[in-house]
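Report on the following structure.
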Amino acid sequence: MSVTYDDSVGVEVSSDSFWEVGNYKRTVKRIDDGHRLCGDLMNCLHERARIEKAYAQQLTEWARRWRQLVEKGPQYGTVEKAWIAVMSEAERVSELHLEVKASLMNEDFEKIKNWQKEAFHKQMMGGFKETKEAEDGFRKAQKPWAKKLKEVEAAKKAHHTACKEEKLAISREANSKADPSLNPEQLKKLQDKIEKCKQDVLKTKDKYEKSLKELDQTTPQYMENMEQVFEQCQQFEEKRLRFFREVLLEVQKHLDLSNVASYKTIYRELEQSIKAADAVEDLRWFRANHGPGMAMNWPQFEEWSADLNRTLSRREKKKAVDGVTLTGINQTGDQSGQNKPGSNLSVPSNPAQSTQLQSSYNPFEDEDDTGSSISEKEDIKAKNVSSYEKTQTYPTDWSDDESNNPFSSTDANGDSNPFDEDTTSGTEVRVRALYDYEGQEHDELSFKAGDELTKIEDEDEQGWCKGRLDSGQVGLYPANYVEAIQ
């Protein structure tokens, strides 16, 4: 009940009570909230599925990029395999996260969607059938009691008004006795007023008590009817709560990769791959394929022969090919076939270079003939090899010429500048960049569309020009990325 009327206590119950008229609406609203919570849970799982998909894509892209970098990079042997195993782990884990995404959307999401559709039925006029049924049930259960309560409130108000009038009449009579100007007739009227007020108080009190008694008589039935409708709402909510618990347990199983057998296998195999890395074996392989363990075609005495096609000198053999191919000599061993892609380097050449190669690789000619060989390094740049391949220098022949010595102090320290020589050929031309270009190697220029620079060498057969930025930096750039300034 909303108010308990007791002459001795007069305790007022909180107006927030469920039994107050209209306070059942919170229970009715819970039904609408259940429908909204189904939508919220679906949105929650949908966002998580998107995160799983994005993470899987990022893992795949990361693994692809780093696999290429490692395979083309300087790492070799069993440590290279261990490193690549980390990328394999990412690719396999990516597949598992895509499976998680599929499970969340195809199973959990759809399950909630179907349950929501079955549990809540929309009406033509708006709202849900379940909400209206609960609203009507509570209203019907509360209507008789609310009517009696209204009568009690009216009787209460009338009784309190009568009591107030009685108190006011008594106060006026007391004041009139102290006033000598009032005649007996006026005093008699005040006394009659008091008597009438007392009768009204008794009458309204009797009606008030009678109304309360009737209200008390209807209260048990009211409580029973309200409890019955409330329990129906509780049963409906219990189904939703149990369903949510069931779905969340399914979500937990789909998200928990630690219980997936293939997930454990991934990291067990990754650990085995890393532990299989053997530094001693890698060093032995490098010694056999790139170190003192390599075979050598030591110079031997060669008889002169009139058949030049069969007795070409080593110098003349190099002139007969269009390019110079440097290939590591395979040794007998377990890992003789594990040469990196950077082990073989193809260098295009031209007739002018052939002459210089001839002179620079002859160990018996004067050193004065090798002065121009350094500048030819730039003319044999191959743009389609990795940065690691470009930085490797393997001489095709022995020479005491420092320009062809891969172990000279300049090359060993990595400080040689291919543009230190005066490489300017032809007339310098001012050009303007048509597009943005970001240099991919240390000897390439970077610029933005609209930037101006100076072309100092014409386009080569690879489609590259040499230019100089206004900052003084000299390097290569694609010829079709610029136009001459008129």
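Placed from the backbone N, Cα and C atoms, the Cβ positions cover glycine too.
Over in Swiss-Prot, the protein carries these features:
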{"type": "DOMAIN", "residues": "11-282", "note": "domain 'F-BAR'"}
{"type": "MUTAGEN", "residues": "D40 to K", "note": "Slight increase in affinity for membranes. Increases membrane tubulation activity"}
{"type": "MUTAGEN", "residues": "R50 to D", "note": "Slight decrease in affinity for membranes. Nearly abolishes membrane tubulation activity"}
{"type": "MUTAGEN", "residues": "K189 to E", "note": "Decreases affinity for membranes"}
{"type": "MUTAGEN", "residues": "S313 to E", "note": "Reduced membrane-binding affinity"}
{"type": "MUTAGEN", "residues": "S373 to D", "note": "Reduced membrane-binding affinity"}
{"type": "DOMAIN", "residues": "426-486", "note": "domain 'SH3'"}
{"type": "MUTAGEN", "residues": "P478 to L", "note": "Loss of DNM1-, SYNJ1- and WASL-binding"}
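Sequence features annotated in Swiss-Prot and their locations in the structure.
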{"residue": "D40", "record": "mutagenesis position", "contacts (Cβ under 8 Å, 6+ apart)": "none"}
{"residue": "R50", "record": "mutagenesis position", "contacts (Cβ under 8 Å, 6+ apart)": "K101"}
{"residue": "K189", "record": "mutagenesis position", "contacts (Cβ under 8 Å, 6+ apart)": "none"}
{"residue": "P478", "record": "mutagenesis position", "contacts (Cβ under 8 Å, 6+ apart)": "Y437, G463, W464, C465"}
Averaged pLDDT, computed only over the residues in the domain 'SH3' (426-486): 91
Helix, strand and coil totals (DSSP H, G, I; E, B; other) for the domain 'SH3' (426-486): 3 helix, 27 strand, 31 coil
Helix, strand or coil at R50 (mutagenesis position) [DSSP, three-state]: helix
